[in-house]
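Notes to accompany the following structure.
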Amino acid sequence: MAASDQHRSRRHDESSSRPNKKKKVSRNPETNLLFNLNSCSKSKDLSAALALYDAAITSSEVRLSQQHFQTLLYLCSASITDISLQYLAIDRGFEIFDRMVSSGISPNEASVTSVARLAAAKGNGDYAFKVVKEFVSVGGVSIPRLRTYAPALLCFCEKLEAEKGYEVEEHMEAAGIALEEAEISALLKVSAATGRENKVYRYLHKLREYVGCVSEETLKIIEEWFCGEKAGEVGDNGIGSDVGMLREAVLNNGGGWHGHGWVGEGKWTVKKGNVSSTGRCLSCSEQLACVDTNEVETQKFVDSLVALAMDRKTKMNSCETNVVFSEFQDWLEKHGDYEAIVDGANIGLYQQNFVDGSFSLSQLESVMKELYRESGNNKWPLILLHKRRVKTLLENPTHRNLVEEWISNGVLYATPPGSNDDWYWLYAAAKLKCLLVTNDEMRDHIFELLGSTFFQKWKERHQVRYTFVKGNLKLEMPSPFSVVIQESEKGSWHFPVSCENNEESSRTWMCISRQSILDSPKSNGKIP
């Protein structure tokens, strides 16, 4: 054999005798069990998982952990919809949970949710709520979620145990957990079924606050209540006679609801129909409102903007930046008679990303003229534009006269160097409660302020988008009405129904009304 062949042969023998470093290390019994349980969970094989569990608890080699119990409990709770497995899943699930607790292992949120679902499937809402309360009282890193409470709440509502359902809701509220449509509908249904008219009123407003458009299932619950005998017996106890108070409440709430209680007398008229493009109900001819944020929300929004703007400027280590924003606040206080705020940079730079493209003052001028034309009070809007941009425009002889005219007329404010003009135009629009013309989606601001729900509502009411097609301007004004549940000062209700395509012209609305003082030819003198 040649020397080279001998060397290769020896090297091969040595390598084959050495362990392969890339070879998978054998798993310990606990890891093996968890792997197999996860496989059973994916395939929804409850029987196989229980067999693995039974073998593990009789073995001295396996020590069950929280993950093992969690996987088993999840699989049990996921099997309760299968009639053939329901009893097995419930019985073994409770057995597994008892062993978990007796072993000194604290259940996490996922495990508690699974046990609550098992208890609810058994019809034991008390136990479902008990395990959640015990979990919350212990505290820790894992916190309850809507899904943790839902089994107990829905179980109580289904069994018409209204007071217990309300107790669960109170516990959720204390934990900072908001209801969603399924839970609100369940509470609405049990309240209607047990004749609690004040609770029905409360949960209708919960739907308005958290849901917007309702599902067909929820609509049926609402319809059954208003068509029922109890709803017709509920009067307004004189509330409806104080029309001034109701109108003021609607105004303070931002439009679309007053929240003072049932208004009107007698049976309700329930109709399903459509709403015109201008917001006129085609069933009762009532004009739907364009719902804005209320006074408290708006002021909180303005205060948040000021705080965030100041904080950003402080982080820039400039001793002047807080002063200049305060100067703008003072200036706006003196000159703040505007119906619209214009994001100058957004409009001037629109579609200018081409060779030789620059700031288009003509586009900005078109927007200004159109807003002035559409203003019923012949008012010019206010442009917010960075001082550097204003300086450049003033240096251009073609633009100088127009820009100087805007400045002298108080319709152009130059934001100072080192400042983000976004904060200026957003603050101005919020403070003055007026329109904001920009195509900016403002995604950077949403999560820093009051949350996406509030900010989305504010944008829907105040943001004006625009397009230029072949140089022709088109402004996209906010909708003349809001597609949300509405309660009028007359006591009528309008419920928009969820639809797949969200096409407003074909959306079904349920219109609910009855006789009120505003329908009477004479009043008691309280109507202003």
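Here the Cβ of each residue, glycine as well, is placed from N, Cα and C on the backbone.
Residues or ranges marked as domain 'PRORP' by Swiss-Prot: 275-511. The Zn(2+) binding site feature in Swiss-Prot is assigned to CYS281, CYS284, HIS494, CYS511. In Swiss-Prot, the entry for mutagenesis ASP343 to Ala states: Abolishes ribonuclease activity. The structure shown retains the original residue. According to Swiss-Prot, the feature Mg(2+) 1 binding site maps to ASP343, ASP421. Record note (Swiss-Prot) on the mutagenesis of ASP421 to Ala: Abolishes ribonuclease activity. One entry in Swiss-Prot concerns the mutagenesis experiment ASP422 to Ala. Its note says: Abolishes ribonuclease activity. Feature annotation from Swiss-Prot assigns Mg(2+) 2 binding site to ASP422, ASP440.
Counting only the Cα atoms, the space from ASP343 (mutagenesis position) to CYS281 (Zn(2+) binding site) is about 35 angstrom.
With HIS494 (Zn(2+) binding site) as the anchor, the candidate recorded positions are ASP421, ASP422, ASP440, and the one with the nearest CA is ASP440. In the shown protein chains, 26 other C-beta atoms lie within 10 A of the C-beta of HIS494 (Zn(2+) binding site). Cβ-based crowding with a 10 Å cutoff singles out CYS281 as the top-ranked of the binding-site residues CYS281, CYS284. Reported as a whole number, the C-alpha separation between CYS281 (Zn(2+) binding site) and ASP421 (mutagenesis position) equals 41 Å. Around CYS511 (Zn(2+) binding site), the C-beta neighbours below 8 angstroms that are at least 6 residues distant in the chain are THR269, VAL270, LYS271, LYS272, GLY273, CYS281, SER283, CYS284, GLU286, SER492, TRP493, HIS494.
Under 8 Å, Cβ to Cβ, and six or more positions away along its own chain, ASP421 (mutagenesis position) finds ASP343, GLY344, ALA345, LEU384, LEU385, HIS386, THR415. Of all the recorded positions listed (ASP343, ASP422, ASP440), ASP440 has the fewest other CB atoms within 10 A of its CB. Between ASP422 (mutagenesis position) and ASP440 (Mg(2+) 2 binding site), the C-alpha separation comes to 9 Å. The domain 'PRORP' (275-511) scores a mean pLDDT of 88 in the predicted structure. DSSP assigns CYS511 (Zn(2+) binding site) to a strand segment in the three-state reduction. Annotation note: ASP343 (mutagenesis position) sits in a strand segment as assigned by DSSP. Under the three-state DSSP scheme, ASP440 (Mg(2+) 2 binding site) falls in the coil class. DSSP assigns CYS284 (Zn(2+) binding site) to coil in the three-state reduction, outside any helix or strand.
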